[in-house]
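As written in Swiss-Prot, here are the features:
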MUTAGEN   Cys72 to Ala  Loss of redox activity and ability to promote gibberellin responses; when associated with A-73; A-76 and A-78
MUTAGEN   Cys73 to Ala  Loss of redox activity and ability to promote gibberellin responses; when associated with A-72; A-76 and A-78
MUTAGEN   Cys76 to Ala  Loss of redox activity and ability to promote gibberellin responses; when associated with A-72; A-73 and A-78
MUTAGEN   Cys78 to Ala  Loss of redox activity and ability to promote gibberellin responses; when associated with A-72; A-73 and A-76
Amino acid sequence: MAKSYGAIFLLTLIVLFMLQTMVMASSGSNVKWSQKRYGPGSLKRTQCPSECDRRCKKTQYHKACITFCNKCCRKCLCVPPGYYGNKQVCSCYNNWKTQEGGPKCP
């Protein structure tokens, strides 16, 4: 009898952890960035250096990141939020590719 209560308790605990994980995963994927603040044309050329400093602050390849970020920002007039990813917010930044098809903008 004690073993069955223990098994039911353990099963209930596992189900609760799975539900909690599902809720956290679904709420984290709904992050939406403001197109006005980060979308194409949201910056002036004079704002590019400070936005690229923010974007490249935590990268290992700081000098290369700054160079390419500034180049992309001057063309697209936007820099995605955060330190990595989120390129879908700035379509020009996301779609500009190298000759090999890799991303041009960090």
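Quick reminder: no glycine exception, Cβ is built from N, Cα and C everywhere.
Original residues only.
For the recorded site, Cys73 (mutagenesis position), the DSSP three-state label reads helix. On the backbone, the CA of Cys72 (mutagenesis position) and the CA of Cys78 (mutagenesis position) stand 8 Å apart. Counting every protein chain shown, 23 other Cβ atoms lie within 10 Å of the Cβ of Cys73 (mutagenesis position). Counting every protein chain shown, the Cβ of Cys76 (mutagenesis position) has 23 other Cβ atoms within 10 Å. Counted within 10 Å of its Cβ, the other Cβ atoms near Cys72 (mutagenesis position) come to 26, all protein chains included. Annotation note: Cys78 (mutagenesis position) sits in a coil segment as assigned by DSSP.
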